[in-house]
Amino acid sequence: MLGVVELLLLGTAWLAGPARGQNETEPIVLEGKCLVVCDSNPTSDPTGTALGISVRSGSAKVAFSAIRSTNHEPSEMSNRTMIIYFDQVLVNIGNNFDSERSTFIAPRKGIYSFNFHVVKVYNRQTIQVSLMLNGWPVISAFAGDQDVTREAASNGVLIQMEKGDRAYLKLERGNLMGGWKYSTFSGFLVFPL
């Protein structure tokens, strides 16, 4: 007697026409989607007869990387919000980085990776940069050596985000006048939840 999974697979194959992988580990591509057949709970089925199904599409890819391409003085807007703005987007797969606000908006619940590198130049003040999640600081980095002409505040983290959550960089302390060039802000979806 056929189980639900076997009937689903037969029904899908019948609707899509013939689709064969060369071996059991190759995915079967049906109408642009990748159908992956795997054991959904290997510890509960020592015989290896249970099957689980996972369907993924290319739209699951999420990544961005933005930089400051020029030195400039902070704008009136950035002086009010203290958000660090990035004027050149190098990568924006999924279009979830809002370049006007320099804010990443999570398209789905998942684990995300973020890293930043904010450079201060010829500035004797200590700077503190924070990665903000919905207005709350998650991690911070400092650059405060008064004897060097260039120094960076850098950090990275994995965080769980819900759909619609916002992440951005905020200057919590100091100023970046005269040296934003070479600063970067990047992130990507590690895996959805």
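Yeah, the Cβs are placed from backbone N, Cα and C, and that goes for glycine too.
No substitution from the list is modelled in this structure, which keeps its original residues.
Pulled from Swiss-Prot, these are the features on record:
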MUTAGEN   ASN23 to Gln  No effect on its ability to form homohexameric or heteromeric complexes with other CBLN family members. Increased interaction with GRID2, NRXN1 and NRXN3. Loss of N-glycosylation; when associated with Q-79
MUTAGEN   CYS34 to Ala  Abolishes homohexamer formation from homotrimers; when associated with A-38
MUTAGEN   CYS38 to Ala  Abolishes homohexamer formation from homotrimers; when associated with A-34
DOMAIN    57-193  domain 'C1q'
MUTAGEN   ASN79 to Gln  No effect on its ability to form homohexameric or heteromeric complexes with other CBLN family members. Increased interaction with GRID2, NRXN1 and NRXN3. Loss of N-glycosylation; when associated with Q-23
MUTAGEN   GLY110 to Glu  Retention in the endoplasmic reticulum/cis-Golgi; when associated with H-112
MUTAGEN   TYR112 to His  Retention in the endoplasmic reticulum/cis-Golgi; when associated with E-110
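The secondary structure of TYR112 (mutagenesis position), as reduced to three states from DSSP, is extended strand.
With DSSP states grouped into helix (H, G, I), strand (E, B) and coil, the domain 'C1q' (57-193) comes out at 9 helix, 73 strand, 55 coil.
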